[in-house]
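Inspection log for the structure reproduced underneath, given as structure tokens.
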Amino acid sequence: MKYMITSKGDEKSDLLRLNMIAGFGEYDMEYDDVEPEIVISIGGDGTFLSAFHQYEERLDEIAFIGIHTGHLGFYADWRPAEADKLVKLLAKGEYQKVSYPLLKTTVKYGIGKKEATYLALNESTVKSSGGPFVVDVVINDIHFERFRGDGLCMSTPSGTTAYNKSLGGALMHPSIEAMQLTEMASINNRVYRTIGSPLVFPKHHVVSLQPVNDKDFQISVDHLSILHRDVQEIRYEVSAKKIHFARFRSFPFWRRVHDSFIED
């Protein structure tokens with residue numbers, strides 16, 4: 001089996017990476033960072049997100065595993081003390097694949113410029129490049145509202161525990177193939193109104209954000225943030241692609257939520 005290990009880059013994570021590579025050397029395991037079947041991330045959820053985007057073109061062929069060397073993460077749920085056990089289980093191939101939905105973001109520009117497509121594991125946000133943020137929200141080609149405020153956030157089910165939660169969005173179980181739109185400081189008064197609530201969209205629904213005046217936006221996809229100019233439309237939909245995790249034991253999503261936000 002081919003595998004690769006990525007590290008946060010701190011001393012603890014780098015040492016654990018070297019020890020695991022040495023451990024895999026006792027089994028029929030080949031280190032391959034070009035076409036791995038298993039990708040192990042050592043660090044935290046940020047390190048895991050980087051690993052995901054590094055291999056997002058090969059998601060169907062890869063199963064991911066996260067080891068946290070700091071706080072418990074939603075994607076990095078193995079502890080360093082369990083690394084030897086993980087090596088043995090992986091070498092025996094004793095795992096199941098669990099899949100989570102992803103978010104597809106398509107940015108369309110003015111005439112003469114090719115559209116850009118992005119894949120998110122957590123979320124995508126849209127903010128103004130400097131002026132007022134005003135967009136028309138269109139759902140399945142039907143105008144829903146004109147939004148005025150600081151910005152909008154569209155998240156995956158697993159990503160609802162990240163930025164979405166801080167915006168007051170609901171937490172969604174990753175078995176639900178959906179996406180959630182939350183507002184950032186919307187303007188609501190006698191003249192301007194928005195729905196004022198998070199919106200959950202099922203698979204096959206398409207949400208389009210269309211500029212009203214300013215066409216320059218700061219668009220983020222997970223940890224990547226880029227200034228996009230002359231934007232004509234931003235489209236969100238549940239991706240046909242999924243991320244696959246190698247699971248060796250039961251660790252229910254709601255237990256993970258409890259341990260992360262209530263008590264460990």
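FYI, residue positions are counted from 1 along the chain as it appears here.
Glycine is treated like the rest: Cβ placed from N, Cα and C.
Original residues only.
It should be emphasised that the depicted structure is a prediction, and the values quoted were computed from it without experimental measurement.
Contacts of ASP45 (mutagenesis position) defined by a Cβ separation under 8 A and a same-chain sequence distance of 6+ are given as GLY66, GLY73, PHE74, TYR75, ALA76, in order along the sequence. If you look up Swiss-Prot, you'll see ASP45 marked as active site, proton acceptor.
Contacts of SER158 (NAD(+) binding site) defined by a Cβ separation under 8 A and a same-chain sequence distance of 6+ are given as PHE74, TYR75, TYR100, PRO101, LEU121, ASN122, PRO174, in order along the sequence. Taken from Swiss-Prot, the feature NAD(+) binding site covers ASP45, GLY46, ASN122, GLU123, ARG148, ASP150, SER158, THR161, ALA162, TYR163, ASN164, LYS165, SER166, HIS223.
Under its mutagenesis entries, Swiss-Prot includes ASP45 to Asn with the note: Only minor changes in the structure and a 10-fold decrease in the kinase activity. DSSP classifies ASP45 (mutagenesis position) as helix under the three-state reduction.
Record note (Swiss-Prot) on the mutagenesis of HIS223 to Glu: Twice less active than the wild-type. Its activity toward DTA is increased 2-fold. The DSSP secondary structure for HIS223 (mutagenesis position) is coil.
Cβ neighbour density within 10 Å is lowest for SER166 among the binding-site residues ASN164, SER166. Neighbour counts of Cβ atoms within 10 Å were taken for the recorded positions ASN122, ARG148, HIS223; the minimum is at HIS223. Each residue contributes its Cα atom, and for SER166 (NAD(+) binding site) and HIS223 (mutagenesis position) those atoms are 16 Å apart.
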